[in-house]
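Accompanying notes for the structure given below.
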Amino acid sequence: MYLFESLNQLIQTYLPEDQIKRLRQAYLVARDAHEGQTRSSGEPYITHPVAVACILAEMKLDYETLMAALLHDVIEDTPATYQDMEQLFGKSVAELVEGVSKLDKLKFRDKKEAQAENFRKMIMAMVQDIRVILIKLADRTHNMRTLGSLRPDKRRRIARETLEIYSPLAHRLGIHHIKTELEELGFEALYPNRYRVIKEVVKAARGNRKEMIQKILSEIEGRLQEAGIPCRVSGREKHLYSIYCKMVLKEQRFHSIMDIYAFRVIVNDSDTCYRVLGQMHSLYKPRPGRVKDYIAIPKANGYQSLHTSMIGPHGVPVEVQIRTEDMDQMAEMGVAAHWAYKEHGETSTTAQIRAQRWMQSLLELQQSAGSSFEFIESVKSDLFPDEIYVFTPEGRIVELPAGATPVDFAYAVHTDIGHACVGARVDRQPYPLSQPLTSGQTVEIITAPGARPNAAWLNFVVSSKARAKIRQLLKNLKRDDSVSLGRRLLNHALGGSRKLNEIPQENIQRELDRMKLATLDDLLAEIGLGNAMSVVVAKNLQHGDASIPPATQSHGHLPIKGADGVLITFAKCCRPIPGDPIIAHVSPGKGLVIHHESCRNIRGYQKEPEKFMAVEWDKETAQEFITEIKVEMFNHQGALANLTAAINTTTSNIQSLNTEEKDGRVYSAFIRLTARDRVHLANIMRKIRVMPDVIKVTRNRN
């Protein structure tokens, strides 16, 4: 029982004796079930479930969750069954144990498919009982703490998965301390050198800032004491992964991040929060537009606080978060606070209500998604959103991810409104459907009977619900709709000089024979469903009179599906490669010009969908494509030679290389090179990223 002691010390502080007794029983069952099993480190396996239970006990979670944590690997790794668990510990604990089990017994074509399907199962198990994910997050936290005994490649894979899925999931559920620990451990495992460098410079910077921190802390405490406001004031340290992300994603310099002095003020009630805000603004000058009220409008994960940014002593930036004790606990524990042990029942917390709402949307996604991959991508985009808050004409607040458009808003209000949307008014003014919204706007959707979604909407909507619902409807297009759409596309591709009814019947029959189709309607349906390209069919029907010159390729697979006999040009502005989302337009003399969907030169193409067409890469193409990357490096002797040598090892050829000095120590290299597809390019960039002199690698396109 000595291994149980660490857990026992934690639960003695808040659980009654009868529940502690049941936990001891669960420990003994788990210990006996895992008898003889060891972890990669050589320790007895039972140390892992005990550690997971301890993480949850530190959050003061209920005894059923702790019992399930102790037993969470029993069904998967031992002969014990669900029925055994139910008989010994009741249905609730048995369901939790079964929900947490990894369920990897099914056979999949590859590891990626298995991972995507397991993720799908995990999310669905979480929807049934959110305690499943609390146990899973604690399980992942302990696994991250003990990564050292694994192979380096396995460490990196687990760390990347943690940063992409588990840490954002903890954030989405408001469990801040778990999210932070997962980020720090994942960062250290994935980028050990960067972690070490940032840790050292942060340590040095914090030492230099002590005097200023103490001065600001004293001034804040003094002002609030004068105002008779009881409070607790503390400095707020920035975490290493947060600093790294700001340096990489926002291209901020280290010192500009560390020069911000951050503090937290904890008070007794929400009214006092606003009094403290007034005192802060009389002490230091507030920065316009930098006050955020998350008390009146909480974040999606239930987080509540007042944020203000001010100019402090000697002009230094000062950020202050103001919240109550309850809000502080919610900020740290999120939905986990709902299952913290309480002697008396309580109503659901804000975080719990919001989490349930989010999980309901996951159920809808599960029903709409065509595959595990589509589902995992939709959920990942929904895990870590920057939110905006807009209003319906009736004044209801609607929460949307940053970058959301009126179409996202329409689907957030109701699926039927999204499907029937034909226009929008924002703040009573006409507003483009593709233009992003900003917080505080009032949005009104204009609908029309019989209207339906435009496939081009998928190019600008950002919410997972909108994407899933649009895809679902487009997949279910009836044959008549496909024929009608195909007719319009083909007539447009034929140009103004000829229409379909002017094409000789023998030409149509020859094209039907070529495509092995029976009727003209079959051909039009294929075009409408995107299985055949209207410009290619138009060219064949006109005997080469179309504006697309014939292809010069005489052998091998064409890179674009269905473009046989057509000249293809890849736009040099964005240099798309297989795997990129692409769109095409016809250009006289250049044939079919392929652009990346986000290319600036075709921005706004959604307004003229008739001029553009959706195209797909041919999976069997063996062609190499030219793309461009940007590498930021320290200006050390031999760095450039090492860079080119690293690229040569990836079977890529360098077409051109230009450098540009940023400052005395850092320069940027712009490299045009060959890549077979996005996977090949990712391998090249990964090879470069681990070089000691490299700061940052990005793909360079307009």
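Glycine is no exception: its Cβ is also placed from the backbone N, Cα and C atoms.
Just the original residues are modelled here, none of the noted substitutions.
The domain 'HD' feature in Swiss-Prot is assigned to 45-144.
D73 to N appears in Swiss-Prot as a mutagenesis experiment; the accompanying note says: Obviates hydrolysis of ppGpp, moderately decreases biofilm formation, loss of biofilm induction in response to translation inhibitors. Sequence-distant contacts of D73 (mutagenesis position), defined by Cβ-Cβ distance under 8 angstroms and a gap of at least six in the same chain, are H34, Y45, H48, P49, S101.
D259 to N appears in Swiss-Prot as a mutagenesis experiment; the accompanying note says: Obviates synthesis of ppGpp, strongly increases biofilm formation.
While the structure shown retains the original residue, Swiss-Prot records the mutagenesis experiment D293 to A with this note: Unable to restore (p)ppGpp synthesis nor complement a relA/spoT double disruption. The DSSP secondary structure for D293 (mutagenesis position) is strand.
The number of other CB atoms found within 10 A of the CB of Y294 (mutagenesis position), across every protein chain shown, is 18. A mutagenesis experiment is reported in Swiss-Prot for this position, Y294 to I, and the note states: Synthesizes (p)ppGpp, complements a relA/spoT double disruption.
Taken from Swiss-Prot, the feature domain 'TGS' applies to 386-447.
Restricting the average to the domain 'ACT' (628-702) gives a pLDDT of 88. Annotation source Swiss-Prot lists domain 'ACT' at 628-702.
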Within 10 A of the CB of D293 (mutagenesis position), the number of other CB atoms across every chain shown is 15
Tally of helix, strand and coil residues over the domain 'ACT' (628-702) according to DSSP? 22 helix, 31 strand, 22 coil
Can you break down the domain 'TGS' (386-447) into helix, strand and coil residue counts using DSSP? 13 helix, 25 strand, 24 coil
